[in-house]
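These notes are about the structure you will find just below.
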Amino acid sequence: MIVFSSLQIRRGVRVLLDNATATINPGQKVGLVGKNGCGKSTLLALLKNEISADGGSYTFPGSWQLAWVNQETPALPQAALEYVIDGDREYRQLEAQLHDANERNDGHAIATIHGKLDAIDAWSIRSRAASLLHGLGFSNEQLERPVSDFSGGWRMRLNLAQALICRSDLLLLDEPTNHLDLDAVIWLEKWLKSYQGTLILISHDRDFLDPIVDKIIHIEQQSMFEYTGNYSSFEVQRATRLAQQQAMYESQQERVAHLQSYIDRFRAKATKAKQAQSRIKMLERMELIAPAHVDNPFRFSFRAPESLPNPLLKMEKVSAGYGDRIILDSIKLNLVPGSRIGLLGRNGAGKSTLIKLLAGELAPVSGEIGLAKGIKLGYFAQHQLEYLRADESPLQHLARLAPQELEQKLRDYLGGFGFQGDKVTEETRRFSGGEKARLVLALIVWQRPNLLLLDEPTNHLDLDMRQALTEALIEFEGALVVVSHDRHLLRSTTDDLYLVHDRKVEPFDGDLEDYQQWLSDVQKQENQTDEAPKENANSAQARKDQKRREAELRAQTQPLRKEIARLEKEMEKLNAQLAQAEEKLGDSELYDQNRKAELTACLQQQASAKSGLEECEMAWLEAQEQLEQMLLEGQSN
């Protein structure tokens, strides 16, 4: 059992949790939810013994084996499969002991170790590791490739597989779907449903949470609130609790007003002074119930487009690719006002390539793309977060689009996206990934597009913002094409699903559950093909061709790999600076008046490191995305 009792956690001067209490029973699967920055990841860091509590206590069995996803993956020469097996630390220890016993020819030790290996099912570990990697999207050929060959997103999948292979009692997962496509999300959901240990899962994907968790811990107002059931059940229970809280608050405010009125009237009258004083004490003793904040903090909608030409966009026999590699071939697509299309397809099939083609970021190799007069594109992709001007605020970004508008109108509009008070005029260099994503969306919505192209728009967004975006998209009058691993968003906002597969883009006859079955069928076919003898693959010429292709791919990707390595070194340096600054800020004596200059310098160091780290991370993400795309294309040829 995990017990948090009167827990207090600070980050510098900011209190994240105060007198927070919660209990998690063995075997429970808990969804940890709350707004960005409320302390969810910090709570996991506490359980991992990376930080200490500032007050209160927490306990869990000392014998428990913990597993979590490492955030760093060095460019190792080790094979992917072996790297994943490293996640089972007991197996690796026994393996080393067995090697040593064999060297010493110690028969008794060998027998004892074999017994321990039998007990942990060690003989199946390679097949279990391969199964995890297949589920996360790796091909058989990739299992023996060195870790250094993979881009950042794929290395995060390796880290996830490493955490899953550990025979853990407690599994801690912080946004595990962020680097996954829909196929891998569906597979991970099945795996976690069958997991036998205790799970604490942070996710902003309600459709991912619902079938997995049986309890929700919601962090808000520096407290932890416990709810039995899945996320959908939590929503209903919380709404009920807040409604009751609001009713209590309103009733209490009537009582407070009555008492205050009495005090104001009779405080100065000698004959009534004693009664007034008793009312004052009563008022002070009353526990003030905070007003319930039921409303979503994000409020925005798409204004009607200025024009809705029909069709908005038309593609005829369009082919697309990179260099001499064709990714999509002979595409036919017609987008009209009201088209609401969700793109499905396996990783590397070409979904993002199609979005770039529609957005004009990628020129077709052949065929024609017809754009209507008056078309206005709204295009969202992760790399666009980089295009924000680091030295400008949200208000300055929006004012550039609307120079004639009153500043108050722009401020009111930005408030609907969570930019209020000083945040409206803060430089974006200090913004988190979620804040940058909200600002890019705000700029898109302002421009009244009639064709929206969204490539994974929910990455970095919390549940409240995802819900606000979903509601706004439902009311959008133009055409929509979206790629997302958020199934709730896909179900709620799209009418038609298109499958990107085998270089084709075609309507998919079915829903997301049917797509899940399609994935399963394709995987079975591929497994059967892998098991069949391949005379050609064993030929000397085939091996020679394979080596040639691998050498060409290494040469093509070498400049990107060097840039990624440079950025990783820079991020490591900035992380060290940030950690140093935050360690200093955690010292309460630093806030003494006589150390004001030191505090200011420390805060400046923290801000500078955060800003530099954010810029580095965005450049790293774009480089990783380019490398990932090149590697995927290389594997498909």
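In case you wondered, yes, glycine gets a Cβ from its N, Cα and C as well.
None of the substitutions listed is reflected here, since the structure keeps the original residues.
Annotated features, as they stand in Swiss-Prot:
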BINDING   34-41, 345-352  ATP binding site
DOMAIN    2-246  domain 'ABC transporter 1'
DOMAIN    313-527  domain 'ABC transporter 2'
MUTAGEN   Glu175 to Gln  Causes growth defect at 18 degrees Celsius in bipA deletion strain; when associated with Q-456 (called EQ2)
MUTAGEN   Glu456 to Gln  Causes growth defect at 18 degrees Celsius in bipA deletion strain; when associated with Q-175 (EQ2)
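Mapped onto this structure are the features recorded in Swiss-Prot.
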| residue | record | Cβ within 10 Å |
| --- | --- | --- |
| Gly34 | ATP binding site | 22 |
| Asn36 | ATP binding site | 18 |
| Cys38 | ATP binding site | 19 |
| Lys40 | ATP binding site | 23 |
| Glu175 | mutagenesis position | 16 |
| Gly345 | ATP binding site | 23 |
| Asn347 | ATP binding site | 19 |
| Ala349 | ATP binding site | 24 |
| Lys351 | ATP binding site | 27 |
| Glu456 | mutagenesis position | 20 |
For this session: Sort the recorded positions Lys40, Gly345, Asn347, Glu456 by C-alpha distance from Glu175 (mutagenesis position) and give me just the closest.
Result: Lys40
Problem set entry | Alpha-carbon spacing, Gly34 (ATP binding site) to Glu456 (mutagenesis position), which is rounded to whole Å | 21
Problem set entry | C-alpha spacing of Glu456 (mutagenesis position) relative to Gly345 (ATP binding site), in angstrom | 13
Problem set entry | Spatial separation of Ala349 (ATP binding site) from Glu456 (mutagenesis position) - C-alpha basis, Å | 15
Exercise. For the domain 'ABC transporter 2' (313-527), what's the model's average pLDDT?
Worked result: 90
Problem set entry | Helix, strand or coil at Gly34 (ATP binding site) [DSSP, three-state] | strand
